[in-house]
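Recorded in Swiss-Prot as a mutagenesis result, ASN58 to Ala carries the remark: Induces a shift of the optimal pH for activation. Quoting Swiss-Prot on the mutagenesis of GLU59 to Ala: Induces a shift of the optimal pH for activation. One mutagenesis experiment named in Swiss-Prot is ASP89 to Asn or Ala, and its note says Increased proton sensitivity. Looking at Swiss-Prot, you'll find the mutagenesis ARG123 to Ala noted as follows: Decreased proton-induced G-protein coupled receptor activity and ability to mediate activation of adenylate cyclase activity. Mutagenesis annotation in Swiss-Prot: HIS173 to Phe, described as Decreased proton-induced G-protein coupled receptor activity; the structure shown retains the original residue. Among the mutagenesis experiments that Swiss-Prot reports, GLU178 to Gln or Ala is described with the note: Decreased proton potency. Experimental mutagenesis is annotated in Swiss-Prot for TYR276 to Phe, with the remark: Does not affect proton potency. One mutagenesis experiment named in Swiss-Prot is HIS277 to Phe, and its note says Decreased proton-induced G-protein coupled receptor activity.
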Amino acid sequence: MASLRGSETMCNITTSCNVDSNIDQFFQPTLYIIVIVLGFPTNCMALWAAYMQVKQKNELGIYLMNLSIADLLYITTLPLWIDYFVHHDNWIHGQVSCKLFGFIFYTNIYVSIAFLCCISVDRYLAVAHPLKFAKVRRVKTALLVSAIVWLTEIVANSAPLFHDELFQDRFNHTFCFEKYPMEPWVAGMNLYRTFLGFLAPWGIMLAAYRGILRAVRGNVSTERQEKAKIKRLALSLILIVLLCFAPYHVLLLWRSVLFLINPCDCGGEENLFGAYHVTLALTSLNCVADPILYCFVNEGARHDVGRALATLLGLFQRGKSPETLMGASITVETPLAVKKPDFYSEVKTNAYKNDIEVLKDECLQMTILSVKK
């Protein structure tokens, strides 16, 4: 431990890795602008669609709302990061703003992953165990789980708020939320982020969708076309999480391991700098993929959003009250907004028959947002 602290002091005093910040001037700003242009309006519409589901007492809407909120918070940080990269990785907005926007930026990566995991588990319970876990899949439970997710990720990622996050390099650039070589506490935090923030939720998602596919294959009442759609959607979710987040966490883990082996070695940092920044930028594509995957590929939700936009345009043209929007554009039986049946009231009359019918309804109507209206 003493030698590690000595290495940290030596690195702080004598070592500043010669990373090429010029490579960030075009790719990251361009990508972030695209994410803002596409991600902000689509997440706003996804947030509205999720709110409509919550009004229908659908617990899935809670997770989707939180996912959209996390994406929108992430997007609000991008303008300052665009400015940062345009100025060759030079933060000009002070220590407080660096801490705040860096904290929001990185925390919401893991909040998004966590809520994608919650959605996966919720869909697994809806498809594979619609009766057994009916009481668990409620709005109150979803609210409690959401609060736990936010609290856990905020606490787990709060360490940078208590450290200086502005660092000068040898070219007088002011780095924000990055130091080359990294600090020991950052390496430890990166290990937590990689294994518990990314790999653990992704493993749960893989297990959940494996269970979904197994349940779908064993359900004779689901049409062949619907089964294929469910499988495509499940695979799309896994691939999006893999493509958006896995490259970044591979390099994050690589950098951290290299540092722990040789704390003051700049060779690895300099070689990985460009690729690391590219993979970090690619995580932003999740903000575009989330609303597309969970809302706009779905016929019912897409129809709702189209009706809402048409109604909104009509209100502006005719000058009517905006309140008419709330009652004029809800497709109650979209795959996202189907109300769960009251299992226990109907079972009183004919338990066996109604259990079978409810099971069929759940499997047909609640299979990963993909049942046709």
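Cβ coordinates are placed from backbone N, Cα and C, and glycine is handled just like the others.
Original residues only: the substitutions mentioned are not part of this model.
The shown structure was predicted, so the numbers you read here are calculated from the model rather than taken from an experiment.
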Notebook entry, point to check: ARG123 (mutagenesis position): which of the mutagenesis positions ASN58, HIS173, GLU178, HIS277 is the nearest Cα neighbour?
Noted result: ASN58
Check: How long is the line from the C-alpha of HIS173 (mutagenesis position) to the C-alpha of HIS277 (mutagenesis position), rounded to the nearest angstrom?
Finding: 16
Margin query: Between the Cα atoms of GLU59 (mutagenesis position) and HIS277 (mutagenesis position), what distance do you get, rounded to the nearest Å?
Written below: 36
Next item on the list: Using the structure shown, find which entry in GLU59, GLU178 (the mutagenesis positions) has the sparsest Cβ neighbourhood within 10 Å.
Entry: GLU178
Item checked: Rounded to the nearest Å - Cα separation of ASP89 (mutagenesis position) and GLU178 (mutagenesis position) -> 10
